[in-house]
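Read the structure below first, then the notes.
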Amino acid sequence: MSTTFAARLNRLFDTVYPPGRGPHTSAEVIAALKAEGITMSAPYLSQLRSGNRTNPSGATMAALANFFRIKAAYFTDDEYYEKLDKELQWLCTMRDDGVRRIAQRAHGLPSAAQQKVLDRIDELRRAEGIDA
């Protein structure tokens, strides 16, 4: 596995949450699992998140995946993880108000105009010393 279970789980906590609020807390996840009839202790979830426990059961992975509305394969299948992680990165990017405003303004422009916007952004990134 290219990344640890803890890193993958924390990525979900950091990025998968409803609009208009911040990330879920461990207590919220435990309460939601309990409402589904699944028992998970706060110390156990903390150990999973810190990397002190590294081999959760399939049932635990399925319960956490269900909470975050993803497939449990996220935790075990590197190819699926990489695919979903790209989507999570996009989600993080689009949460930035400035990026969202640029995307909204570029929407509907002809392809040639969109390319000009991209070219200008690349110029600005180079000027700022950011990889384009």
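Heads up, the Cβ atoms here are built off N, Cα and C, so glycines get one too.
These come from Swiss-Prot:
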MUTAGEN   R69 to A  Affects protein stability. Decreases affinity for DNA and dimerization capacity
MUTAGEN   K71 to A  Decreases affinity for DNA. Does not affect dimerization
MUTAGEN   R100 to A  Affects protein stability. Decreases affinity for DNA. Does not affect dimerization
MUTAGEN   D122 to A  Moderate impact on protein stability. Does not affect DNA binding
MUTAGEN   R125 to A  Moderate impact on protein stability. Does not affect DNA binding
MUTAGEN   D131 to A  Moderate impact on protein stability. Does not affect DNA binding
Nonlocal residues around R100 (mutagenesis position), in sequence order (Cβ under 8 Å, 6 or more apart): M94
Nearest of the mutagenesis positions to K71 (mutagenesis position) by CA-CA distance, picking from D122, R125, D131? D131
Just to verify: the residue among R69, K71 with the fewest other Cβ atoms within 10 Å, which of the mutagenesis positions is it? R69
The one of D122, R125, D131 whose CB sees the fewest other CB atoms within 10 Å, among these mutagenesis positions: D131
In angstrom units, rounded to an integer, how far apart are the Cα atoms of D131 (mutagenesis position) and R69 (mutagenesis position)? 33
Under DSSP, is R100 (mutagenesis position) part of a helix or a strand, or is it coil? helix
